[in-house]
Amino acid sequence: MRARGLFRGATMDAEHRVDGQDGTAGAGPEGGSQAPSGQDGGQGGAVSAELHASGGPSGPQGEHRREDASPESGGEHRAEGTPPAEGSEQRAEGTPAAEGSEQRAEGKPSEQGVAQRAEDTPSEQGEPQNAGSAQGQGGEPPVASGDTQGEGERPHNAGGEAPGSADASGSEGSKDQAGSQEGGLQAEGTTSQGQAEPPAKDASHAQGEHQAVSDSHGQDGSESGGRSVANEEARAEQSPSDGEARVTPGLDERPQGAFWTGEADGDKSGDSDEASREDVLPEPEQRLSGRVTTVLLPLEKLQDESAFKLRPEGDVSGLATDIARLGQLFPVDVRPAGEDRYQLVCGFRRVAALRFLKRDAVQARIHLRLSDEDALVMSLAEAIHATPVGPEVLEAKRDELEAQGRLSAAVRDMLEKALATEDTLAPEGVEEEIDADELAQEVAQRLGAINQDLSLLADVFAALDESRKAELLMQLRYSSELVTYLEGL
């Protein structure tokens, strides 16, 4: 009795759909997309789906179903006068209805995690389509009908098909006046355009893994599932990836400045290291920096040569007195010259004064890598810039210190010695009286000697250099002019 009642309900449902009338509570308006509803209690669509799934006979007026539908034909069913659509497939191939389809036919909502797909959406590679793409022209979203079950749902049937997956949709371009699109629900793993492949469970999971988020939230269509996927993608974009390092600002930054000489970071290229070294300012005396050592050098290790001596040492008694009283104030400059031998570059008078005092060591700056050119420049600079202090400056300083009360006995003695040295070096004054007759006699004798020398040069005058000739002629002209002048007196 129950089967007959279901058969009659399916027949009436098919007749009303062919005539374009609103026979069931779940039927869509004219031109709208129609899908069997599992939430609103539309028994007509659900009973029709159960009838097709159980292999019952087709309706007398509008529906024709092939019980021996092969996978190639896809088990299509359509109303009379309606051309077949690409997606209007019927997945039931004589499979008896499961208990889940009866429960959904009675108006019970599908379980959580059910996914919808419209058969009229082509899928070339067998990828499952979301039910949100199957909304009809009428703007009513289709309701999930329990095509595929998520985690915790009822298992698939032995045939690998989802229970109650009946095709209740027509073609979008149907010539019927009803004009309604009935979107059939297709199990995962099936392909459209009339090629029905048995959707295995493994194939469904292999090809539809990317719909896990959408299937877990898919009770009412693709709206809530789309929002969930969008939220997941937004959080994924905002959160840093696993390969990105979370760097705290300020901890990994290297110090800035012109004198930074530390190593650069590990993720920096060789070009940035060279740029940072170029920014470093050169240190003063870069040629000599790090290559000079000040030591107390034995005098016996100095070579007795004067390659860089510019003038003789002269009298070093005063310098020796100052060194004996004050010590050596300034070290000398040397450079290595063989094994345990050194060459003196600057400080010859200081070394002579130390030897005068019978000392055995001298304070010296050893220039480890000093070229001949640099050594010569150093010796010249010391001699040129050692400007002697004039007596006027020394006297002014003595008067200034005496006025300030700072002129001690040692300072006075040093200044007096310096002034005495200047007086001894001054030329003697001309105080001797000269006799003119004696001077004239002396000049006459010298002129006679010069005339004899000129007579000797007359024989070789033509062979002389032009510059020598000009110089002799200039002196003779001066003498001739002087003779004319003296004769006129």
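From the backbone N, Cα and C atoms, a Cβ is placed for every residue, glycine too.
Nope, none of those substitutions made it into this model, it's the original residues.
Swiss-Prot documents R311 to A as a published mutagenesis change and attaches the note Loss of CTP-binding, located at cell pole, ParA is incorrectly positioned, wild-type affinity for BacP; when associated with A-349-350-A. Of all Cβ atoms in the shown protein chains, 8 besides its own fall within 10 Å of the Cβ of R311 (mutagenesis position).
Of all Cβ atoms in the shown protein chains, 8 besides its own fall within 10 Å of the Cβ of G327 (CTP binding site). Taken from Swiss-Prot, the feature CTP binding site covers R311, D322, G327, L329, F330, G347, F348, R349, R350, T387.
Among the mutagenesis experiments that Swiss-Prot reports, C346 to A is described with the note: Wild type binding of ParA. Mapped onto three states, the DSSP output places C346 (mutagenesis position) in strand.
Quoting Swiss-Prot on the mutagenesis of R350 to A: Loss of CTP-binding, located at cell pole, ParA is partially positioned, wild-type affinity for BacP. In sequence order, L319, I323, Q328, F330, V332, V362 make up the list of same-chain residues 6 or more apart from R350 (mutagenesis position) whose Cβ falls under 8 Å from its Cβ.
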DSSP-derived structure type at G327 (CTP binding site), helix or strand or else coil: coil
Cα proximity to R311 (mutagenesis position), best match among recorded positions G327, C346, F348: F348
Nearest-integer angstrom distance between the alpha carbons (Cα) of C346 (mutagenesis position) and G327 (CTP binding site): 18
